[in-house]
Amino acid sequence: MDNYTVLRVIGQGSFGRALLVLQESSNQTFAMKEIRLLKSDTQTSRKEAVLLAKMKHPNIVAFKESFEAEGYLYIVMEYCDGGDLMQRIKQQKGKLFPEDTILNWFIQICLGVNHIHKRRVLHRDIKSKNVFLTHNGKVKLGDFGSARLLSSPMAFACTYVGTPYYVPPEIWENLPYNNKSDIWSLGCILYELCALKHPFQANSWKNLILKICQGPIHPLPALYSCKLQGLVKQMLKRNPSHRPSATTLLCRGSLAPLVPKCLPPQIIREYGEQILDEIKISTPKNMKKQDSNRVRRALGEANSASMQEEERGRKCSHTELESTGTTPAGNALERAARGNPESGNPQEHGRHTSPASPHRPWWERHGPSSNVEALEKASILTSSFTAEDDRGGSVIKYEENARRQWVREPPEALLSMLKDADLSQAFQTYTIYRPGAEGFLKGPLSEDTASDSVDGDLDSVMLDPERFEPRLDEEDTDFEEDNENPDWVSELKKHVGYGDGPGGQLLGERA
């Protein structure tokens, strides 16, 4: 700390503090994360710094250095002087963002997410509070304290550290999650940018979870285009395999031609080749460009005629994520990076073909009643838990990631535990404690009176069939992570004393 002067505290959480510091040698300001080091988890706490140091991308908060002093780990990062995206949304006070601004920010976030996914990293806590802005228009993804570094592209994720408003359906179902779980959270951010509120609001855990899993999505304001509405719906599909990957979002459909426009020339010159390579999607063998019939045959589409009709009649519920051999964003970036913007025949780069994925299980379409049962009598408050929070940021690398057979909890389990539960500050917390709290689930973007009627009936959340429709694009890549303790619902029961009396703690805050 000898080379740094603390200017002020800019954030605080269960991990410790976030400080604005001045580096005396360079007279530059940086953000410094101060993490308490416990003897039992010192190595684990250091892994966030190791992971962050590996991420070099214009849309990821840059790592400066890390060091230890007096029982603390200090991670020095670039300071984003525009604050976080949550603060920016709240500053609007109901005034909608222009669509061009939303798309510019969203594409930059997607570029950052795509970068970490290409490196087999799951962020696990993507939310508007963890997206940072600069005064010169850059958007950067930060806070990798919950991230996991994977050693294999195909493994199941079993534990989840995140924020309830952004938790995808598969987690409430006690099912494994993968990179598409990050995409769900990304969809929630896009909805917040458009509507200035959370996509799902309720006054009970039961209805919140049911809405997340099967309820309809409240339409975006009429100001925004049909394509933007469809993009949100694609990212909030219940089945993870039906959600587009970050690469698909960037290289196909309406976002593709906008990617070069969201990056200043300096960034394109410095990172153009890297970004171009990251947004490539492998072309199936023997597939000719611009031949839609060959694309359909290569992807195993059973009914070409019906697919053509669906494409012609596509409305707001679908995005333009067709399987094509060319990517507009890639071509534009390559021309800019090579200093030849008028060239129409950019040199082909080698494509990386993803390994064949094992057969994926079919996801049932009913609500996550097991989780709702398990949390029936629990209340939620802002308090931190546990060893995972106390040890600060952590990254765990596994050498073996074998797929497992997953056994679902009985439908009554979580519903029973959540019955009569009160909700408070679920945006920041994931803690279950004994009943006694007042209030309802209220996040920073919640309306003053959160009613279940916002996006569903008070007593019954209607199923939205559109959220169960598969995407047309089947050429996509998923990767997942593994953990030695797969069943978080069982752990939840232990902490809340399910079956042995009233509750206790479950999970802690990830600020």
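In case you wondered, yes, glycine gets a Cβ from its N, Cα and C as well.
Counting every protein chain shown, 21 other Cβ atoms lie within 10 Å of the Cβ of Asp125 (active site, proton acceptor). The active site, proton acceptor feature in Swiss-Prot is assigned to Asp125.
If you look up Swiss-Prot, you'll see Ile10, Gly11, Gln12, Gly13, Ser14, Phe15, Gly16, Arg17, Ala18, Lys33 marked as ATP binding site. Neighbours of Gln12 (ATP binding site), defined as other CB atoms within 10 A of its CB across all chains, total 12.
Averaged across the domain 'Protein kinase' (4-255), the predicted model reaches a pLDDT of 85. Annotated domain 'Protein kinase' per Swiss-Prot: 4-255, in sequence order.
Record note (Swiss-Prot), mutagenesis Thr477 to Ala: Distorted neuronal morphology with disturbed polarity and deacetylation of microtubules. The unchanged residue is displayed.
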If I take the alpha carbons of Gly16 (ATP binding site) and Asp125 (active site, proton acceptor), what is the distance between them in whole Å? 17
A correct count of other C-beta atoms within 10 Å of the C-beta of Ala18 (ATP binding site) gives 19
Just the number: how many Å between the Cα atoms of Asp125 (active site, proton acceptor) and Gln12 (ATP binding site)? 16
Cβ neighbours within the same chain of Ile10 (ATP binding site) - under 8 Å, at least six residues apart: Ala18, Leu19, Leu20, Ala31
